[in-house]
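Visitor: Before anything else, here's the structure in question.
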Amino acid sequence: MADTETDQGLNKKLSFSFCEEDTESEGQMTAQDIGGAQSQKPGREESEELEGPVPPTRDELHTSLSRDKESPGPDLWKSVSGPPKCPETPVLHSKSKLPVPTNFSTPKNSLGQPEISLLEKLSSRSSRHMRLTPASLMDEKTSLSLVNINPFTPETYRKLLLQSKGKRKTRDYLEETGEEESKSVQWLPAKRSILQETNMASRYEKEFFEIEKIGVGEFGTVYKCIKRLDGCIYAIKRSAKSFSGLSNELDLHEVYAHAVLGHHPHVVRYYSSWIEDDHVVIQNEYCNGGSLQAAISENTASNNHFQEPKLKDILLQISLGLKYIHNSGMVHLDIKPSNIFICHKMQCDSPVGPEEAESEADWFLNASVMYKIGDLGHATSISKPKVEEGDTRFLANEILQENYQHLPKADIFALGLTIAVAAGAESLPINGDMWHHIRKGNFPEISQELSDDFYGLLKNMIHPAPKERPSAAALARSRILWPFLEKTDELQKQLNLEKSKTATLKRELKKARHIQTPQREVHHCYYQICKGSRHLLVGGRRKAPSSFTRGTSSV
């Protein structure tokens, strides 16, 4: 009887969610059992106060499970194949090709429910209790399933991250550990719902002071904010879609890409991201000059446009940013004026001297205006692309035809049309005959005359054949964009020639010194010998030793 009382009390402590079982067990208890239960009641109340709110009941659990069964299955993770025949012109809308379901669920949730054990009952408890209990294999797999896998990190890096000290395994490994273990993992809670449950208090209101709304785009709304701790201004972007409504990892590509890219002078800097109120929040660098599109609109209103020197400056700086992105194994795929941002350097900023410049990008650190690439929502990997079409006005034809062999050249095509718009070209067509006319290599009409070299470079950037377009690295070292590069090369050749002459003179001087050194040593020795012999001869004639003189005189 004592063992029965202990087991019943333990089961009552471990499973609060099964209220019906507790009611039935209380109805079958004897008077002695009731007395034992009453003696254990204060301990139960204390545990409830320490552990927080009671988890959902069985009815609520059944409702949530049935909802998960109705959610989409593994088809969510497969890319939708295009139509049998590639379109000849883009459609009017620029929506994603991939389906966007309203309810999200991992593929494993579509399978049957396994038997619920005591360990699974413990997993439904609060996170505070889980930290106080020993971690089991199920807990480790649960926490692993809640970790996002960044598609832009190398496979070896991900394995090193997840196999630290041989304790953590990749998802592929977990799927191959057998049917029994896979069944236990199949009914794990969805990653996104867990992130919502563990969401902290409003970080946005706690850490930032909102100044104004500065932009609204496809991703969401951007606010200008001051961080309360450091007093600096940041651009806080809040997603329009709810986090639970995001269809797939493409919606998180901006976070993934920013996290991998790191810091570059010509890419908008990324600081942090988090989930708040079921929306993705991204903390980025604030560019005080706004977007290039806003500057173009102001120029159009005043019947003024960027002149060739400024156009070259924009093209060169964005080429440096694209070169960095492409060298990182990614492409942007949505280059356009609204995704290029301007930073005006403050007067208090000190310029960087030549001795501090470590790369070609540092040449512009002392420039008064910096141009940066932002909005990496369409970024994808070059080796394993998952392409989502950007703005059709700047879209290369090969992307429309789903030819992804030369993805970096699609960014070059879009950059060429971006410079055309900045130079004064009218609004680019979304589709139709004019759209195809530009894709045949015809540069849009502009209201100003450009030099032949620069115009030829821009026209080559929108060449119909992707292979014929220059790379971002080639643009970054183009003599057309570097007006002083030819003169610099000439001065560098003269400097190298003078260095060669100086080195030759040094070698000849060293050789001459080496020849003169033995002669000086011979003359010095001869002088010392002659001086010593002369001293002996003179001393012998003039004066005898004092002891000998005294001895002679005494005799």
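The count begins at 1 with the first shown residue.
Each residue, glycine too, has its Cβ placed from N, Cα and C.
Ser15 to Asp appears in Swiss-Prot as a published mutagenesis result, with the remark: Mimicks phosphorylation state, lesading to enhance kinase activity and promote pronuclear formation. What Swiss-Prot notes for the published mutagenesis of Ser15 to Ala is this: Abolishes phosphorylation and impairs ability to maintain meiotic arrest in oocytes during the germinal vesicle (GV) stage and metaphase II exit during egg activation. Look at Swiss-Prot and you will find 208-485 tagged as domain 'Protein kinase'. The ATP binding site annotation in Swiss-Prot covers Ile214, Gly215, Val216, Gly217, Glu218, Phe219, Gly220, Thr221, Val222, Lys237. Quoting Swiss-Prot on the mutagenesis of Lys237 to Met: Loss of function. Leu311 to Ala appears in Swiss-Prot as a published mutagenesis result, with the remark: Abolishes the cytoplasmic localization; when associated with A-316; A-320 and A-322. One mutagenesis experiment named in Swiss-Prot is Leu316 to Ala, and its note says Abolishes the cytoplasmic localization; when associated with A-311; A-320 and A-322. While the structure shown retains the original residue, Swiss-Prot records the mutagenesis experiment Leu320 to Ala with this note: Abolishes the cytoplasmic localization; when associated with A-311; A-316 and A-322. For the published mutagenesis Leu322 to Ala, Swiss-Prot gives the following note: Abolishes the cytoplasmic localization; when associated with A-311; A-316 and A-320. Look at Swiss-Prot and you will find Asp334 tagged as active site, proton acceptor. Swiss-Prot lists Asn339, Asp375 with the feature Mg(2+) binding site.
Help me understand the surroundings of these features in the structure.
Guide: Neighbours of Glu218 (ATP binding site), defined as other CB atoms within 10 A of its CB across all chains, total 14.
If you take the C-beta of Lys237 (mutagenesis position) and look for same-chain residues 6 or more apart in sequence within under 8 angstroms, you find Phe219, Gly220, Thr221, Val222, Tyr223, Val281, Ile282, Asn284.
Residues near Leu311 (mutagenesis position) in space but far in sequence (CB under 8 A, at least 6 apart, same chain), listed by position: Ile419, Ala422, Ala423, Leu450, Phe454.
DSSP assigns Leu316 (mutagenesis position) to a helical segment in the three-state reduction.
For Leu320 (mutagenesis position), the count of additional Cβ atoms within 10 Å of its Cβ stands at 24 [all protein chains shown].
Cβ neighbour count for Leu322 (mutagenesis position) (all protein chains, 10 Å cutoff from its Cβ): 26.
When secondary structure is read from DSSP and collapsed to three states, Asp334 (active site, proton acceptor) falls in the coil class.
Secondary structure at Asp375 (Mg(2+) binding site), taken from DSSP and collapsed to helix, strand or coil, is coil.
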Visitor: Where does Glu218 (ATP binding site) sit in DSSP terms: helix, strand, or coil?
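Guide: The three-state answer is coil.
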Visitor: Roughly how many Å separate the Cα of Leu316 (mutagenesis position) from that of Ile214 (ATP binding site), to the nearest whole number?
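Guide: Taking the Cα atoms only, Leu316 (mutagenesis position) lies 27 Å from Ile214 (ATP binding site).
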Visitor: Within 8 Å of the Cβ centre of Ile214, Gly215, Val216, Gly217, Glu218, Phe219, Gly220, Thr221, Val222, Lys237, which other residues of the chain have their Cβ, at the recorded ATP site?
Guide: Arg238, Ala240
Visitor: In whole Å, how far is Asn339 (Mg(2+) binding site) from Glu218 (ATP binding site) when you measure between their Cα atoms?
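Guide: It is 12 Å, counting Cα to Cα.
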Visitor: Within 10 Å of each Cβ, count the other Cβ atoms and name the one among the recorded positions Val216, Gly220, Val222, Leu316, Asn339 with the highest count.
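Guide: Neighbour-count leader: Asn339.
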Visitor: Just to verify a number: CA distance, Leu322 (mutagenesis position) to Val216 (ATP binding site), in angstrom, no decimals.
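Guide: So the alpha carbons of Leu322 (mutagenesis position) and Val216 (ATP binding site) sit roughly 24 Å from each other.
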Visitor: Hey, of Ile214, Val216, Leu320, which of those recorded positions are within 10 Å of Asp375 (Mg(2+) binding site), Cα to Cα?
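Guide: Taking Ile214, Val216, Leu320 one by one, none has a Cα falling within 10 Å of Asp375 (Mg(2+) binding site).
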Visitor: For Ile214 (ATP binding site), identify the closest of the recorded positions Leu320, Asp334, Asn339, judging by Cα separation.
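Guide: Going through Leu320, Asp334, Asn339 one by one, the Cα closest to that of Ile214 (ATP binding site) is Asn339.
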